[in-house]
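A.B. asks: Can you keep this structure in mind? I'll have questions shortly.
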Amino acid sequence: MVKLFSFLLLVWVASPAFSSEFLKASGSNFYYGGQKVFLSGVNFAWRSYGSDFGNGQYASNGPALKDWINKVKASGGNTARVWVHVEGQVSPAFDSHGFVTSTDSKKTLINDLSDLLDYANGQNVFLILVLFNGALQNNSNVQNLFWDESKLNSYINNALTPMVNALKSKPSLAAWEVLNEPEGTLQPGSDQNSCYDTSTLAAQGAGWGGKKFPMKQILKTINWISSAIHNADSKALVTVGSWSELTQTDSFGYRNHYKDSCLTGAGGKSNGIINFYQMHTYSHSGKWNQNAPFKVNRWAYNVNDKPLLIGEFASVCSQNEGIQNLYKYAYNNGYNGALTWQFNSGGDCSDTYSNQMYGMQALKGQNDQSGGKGGMVSVNIN
């Protein structure tokens, strides 16, 4: 009996200490604890661009990020979108030949992210961790991950998989985002396969950050990274943040380049798909695109198999609806979340953090579980 007890104790100690609850995507909604959830929050993006985590940088940036989490909670929000590698300034660590050797040279990245996730957990705030920036990508080592399978595998094996394994027990980890706005470095071009044909996007401004990658290479990279995440953590949610509605729907004559068939066709890995859609939206000259998220309801996009998050928006680049009305519109028109840009208040189309706090207050405590409504906002993460 003593030996049996000792064996059972050993098994219990060696077992992953998973929480009983994690954010889930089912059909067109997010769920937590059996309740439909609306991700109401902000983009932290970064405090120090590309240098918030890893190589000891978190010591100077972590306190500010935690203060921002406090502000999200105080305003009634529940989610923040946080950028990790960005353009590879600090992480991952590359050798002289461009192969990834580890998460970062001082190997602090995982502990940094773990600490922030634990803090967010205590404040009932979910974090979406964004791996790379596709709007701008000037690091040749990161660029080569899109072209060289052996280098991409070195990232997957030596940085990504260790991160996912170390963090998969964190209930505040809402999702992994492979790329922010990959259309920024898209090389528009024609292709017989509609998944890869982006010829119509050239006139829409795609490639503003430098025309570096054809769509097929982007989709293959997303497919491989998503597959690796799902291999390490089958329950993980994965997404991609598109610059607009133009590339994540087949409605209105557009093309959904990130649907399952396009991703698996490009990369060949059946589990290398995204678990929810994510559109970014800003007005131009004070006008929304006619089919922008704040002009139509989510059902108009016909992507009803997965949740749909408005991953970036700002009241200063809207049609003067007011930030609280924008949050309410998303909540009442079938969207599964809305995140303002951006809490450090830097750059164009960025609301002040005080205005973003005011915006989140519009949905504080909301919990409408009826059809077409957002669901629960005040989430008790445990």
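Using N, Cα and C of the backbone, Cβ positions are placed for all residues, glycine too.
Keep in mind the model shows the original residues, not the substituted ones.
Checked Swiss-Prot, it gives:
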- Trp83, Asn144, 147-151, Asn180, Gln187, Gln204, Trp208, Trp243, Tyr282, His284, Trp341, Asp348: substrate binding site (BINDING)
- Glu181: active site, proton donor/acceptor (ACT_SITE)
- Trp243 to Phe: 2.5-fold reduction in substrate affinity and minor reduction in substrate turnover compared to the wild-type (MUTAGEN)
- His284 to Trp: About 1.4-fold increase in substrate affinity, but 1.5-fold reduction in substrate turnover compared to the wild-type (MUTAGEN)
- His284 to Ala: Slight reduction in substrate affinity and minor reduction in substrate turnover compared to the wild-type (MUTAGEN)
- Glu312: active site, nucleophile (ACT_SITE)
- Trp341 to Phe: 2-fold reduction in substrate affinity and 10-fold reduction in substrate turnover compared to the wild-type (MUTAGEN)
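Could you place the listed features in the three-dimensional structure?
C.D. replies: Non-local neighbourhood of Trp208 (substrate binding site): Ala135, Gly184, each in the same chain, at least six residues away, with C-beta under 8 Å from its C-beta.
Proximity of Glu181 (active site, proton donor/acceptor) to non-local residues of its own chain (separation of 6 or more, Cβ distance below 8 Å) is seen for Asn133, Gly134, Ala135, Gly241, Ser242, Trp243, His280, given in sequence order. In the three-state DSSP reading, Glu181 (active site, proton donor/acceptor) counts as coil.
Within 10 Å of the C-beta of Trp243 (mutagenesis position) we count 25 further C-beta atoms, all protein chains included.
A strand conformation is recorded for His284 (mutagenesis position) in the three-state DSSP classification. If you take the C-beta of His284 (mutagenesis position) and look for same-chain residues 6 or more apart in sequence within under 8 angstroms, you find none.
The number of other Cβ atoms within 10 Å of the Cβ belonging to Glu312 (active site, nucleophile), over all protein chains shown, comes to 28.
The Cβ neighbour count for Trp341 (mutagenesis position), using a 10 Å radius and every protein chain shown, is 26.
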A.B. asks: Which one is closest to Glu312 (active site, nucleophile) in space, judged by CA to CA distance, out of the recorded positions Trp147, Glu149, Gln187, Tyr282, Trp341?
C.D. replies: Trp341
A.B. asks: Neighbour count, 10 Å Cβ-Cβ cut-off, for Glu149 (substrate binding site): what number do you get?
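C.D. replies: Taking every protein chain into account, the count is 11.
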